[in-house]
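Trainee: Not my notes, these are from Swiss-Prot:
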- Phe14 to Ala: 5.6-fold decrease in catalytic efficiency (MUTAGEN)
- Arg15 to Ala: 7.7-fold decrease in catalytic efficiency. 71-fold decrease in catalytic efficiency; when associated with A-40. 166-fold decrease in catalytic efficiency; when associated with A-37 (MUTAGEN)
- Tyr40 to Ala: 2-fold decrease in catalytic efficiency. 71-fold decrease in catalytic efficiency; when associated with A-15 (MUTAGEN)
- Asn71 to Leu: 1111-fold decrease in catalytic efficiency; when associated with V-73 (MUTAGEN)
- Asn71, Ala72, Thr73, Lys95, Asp128, Val129, Asn130, Lys201: 2-succinylbenzoate binding site (BINDING)
- Thr73 to Leu: 2-fold decrease in catalytic efficiency. 33-fold decrease in catalytic efficiency; when associated with A-71 (MUTAGEN)
- Lys97: active site, proton donor (ACT_SITE)
- Asp128, Glu154, Asp177: Mg(2+) binding site (BINDING)
- Lys201: active site, proton acceptor (ACT_SITE)
- Gly252 to Thr: 33-fold decrease in catalytic efficiency (MUTAGEN)
Amino acid sequence: MTGRAFAIPLRTRFRGITVREGMLVRGAAGWGEFSPFAEYGPRECARWWAACYEAAELGWPAPVRDTVPVNATVPAVGPEEAARIVASSGCTTAKVKVAERGQSEANDVARVEAVRDALGPRGRVRIDVNGAWDVDTAVRMIRLLDRFELEYVEQPCATVDELAEVRRRVSVPIAADESIRRAEDPLRVRDAEAADVVVLKVQPLGGVRAALRLAEECGLPVVVSSAVETSVGLAAGVALAAALPELPYACGLATLRLLHADVCDDPLLPVHGVLPVRRVDVSEQRLAEVEIDPAAWQARLAAARAAWEQVEREPGP
């Protein structure tokens, strides 16, 4: 397999970053993406490598649907921009980032209100906190924001125990993201009755097949989301969503517009709120426009691959 590194600016700061970097790898089955965030060490990156290898060399399970419903993603922007993002998305569900650095509670309320107004009464609004609140703040803010009829609240607090306590104290469903994808034991969310919904992301979980196994073991409704990837990475998320037996919620896979560019001539963009289930091919010209020196990413990939091989050699529980 050969790899090529990329760096693509984001339109708006997202998860504290302004540029999305990674590596695209081509194998017998097609293209795979390896794009763990900068703070992740080799052991955490190992699962991202496994997902990339699966996409490039093994391919994905057969789909059970041809399209995947998706939500608009609204970063920490002002209310006017939030409304514009939703109106131009074609989606009837929106996920709104709240509790971001530099944003006040008043900013969050105004953003969620603007999204609700843009969607109308039949649209669905969910918020994503990325674990930023403590329990009491979470309970207070969820009750405050639920006047906009929240579909669910994603990762209001950082720990599983906190999620469980918040879930007991509010009526809005709770979704777990970081407590699944960054956990040594992702099933603890289920065992602690800490969530109503689980958010699964292909790269952090080690691939489509690994995520399907986790979904089956967990037994909770699943939302598939992206890790702010190019169309290559998004195609893996679409493959997971397409292979799930049930898909009760819109998925967080319409994130390509967060990037200033893509690597495909035919990018994975939603039409009328859905994404098609398909592989993508990388455009040589578009990749060349965002390509960077691969040395640092080759080193990260090699370390992740070595860590994955070590994990594979370890005895099971």
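Heads up, the Cβ atoms here are built off N, Cα and C, so glycines get one too.
None of the listed substitutions appears in this model.
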Trainee: Between Asn130 (2-succinylbenzoate binding site) and Thr73 (mutagenesis position), what is the CA-CA distance rounded to a whole number of Å?
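Mentor: The Cα atom of Asn130 (2-succinylbenzoate binding site) is 14 Å away from the Cα atom of Thr73 (mutagenesis position).
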Trainee: Non-local Cβ contacts of Glu154 (Mg(2+) binding site) (under 8 Å, 6 or more apart, same chain)?
Mentor: Lys95, Arg126, Ile127, Asp128, Val129, Asn130, Ala175, Ala176, Asp177, Val199
Trainee: Based on Cα distances to Asn71 (mutagenesis position), point out the closest of the recorded positions Phe14, Lys97, Lys201, Gly252.
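Mentor: Comparing Cα positions, the candidate nearest Asn71 (mutagenesis position) turns out to be Gly252.
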Trainee: Which recorded positions (Ala72, Lys97, Gly252) fall within 10 Å of Phe14 (mutagenesis position) by Cα distance?
Mentor: Lys97
Trainee: Within 10 Å of the Cβ of Tyr40 (mutagenesis position), how many other Cβ atoms can be counted across all chains shown?
Mentor: 16
Trainee: Return the single residue from the recorded positions list (Arg15, Lys95, Lys97, Lys201) that has the minimum number of other CB atoms within 10 Å.
Mentor: Arg15
Trainee: Out of the recorded positions Arg15, Tyr40, Lys97, Gly252, give me the one sitting nearest to Ala72 (2-succinylbenzoate binding site) by CA distance.
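Mentor: Nearest candidate: Gly252.
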Trainee: Near Gly252 (mutagenesis position), meaning Cα within 10 Å, which of Arg15, Thr73, Lys97 (recorded positions)?
Mentor: Thr73
Trainee: Of Tyr40, Thr73, Lys97, Lys201, which is closest to Arg15 (mutagenesis position) if I measure between C-alpha atoms? They're all recorded positions.
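Mentor: It is Lys97, whose Cα lies nearest.
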Trainee: If you measure Lys201 (2-succinylbenzoate binding site) to Thr73 (mutagenesis position) at Cα, how many Å is it?
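Mentor: Roughly 15 Å, rounded to the nearest whole number.
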Trainee: Taking the Cβ of Asn130 (2-succinylbenzoate binding site) as the centre, count every other Cβ atom within 10 Å, in any protein chain shown.
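Mentor: Its Cβ has 17 other Cβ atoms within 10 Å.
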Trainee: Just checking, which of Ala72, Val129 (binding-site residues) has the fewest C-beta atoms within 10 Å of its C-beta?
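Mentor: If we count Cβ atoms within 10 Å for the binding-site residues Ala72, Val129, the smallest count is at Val129.
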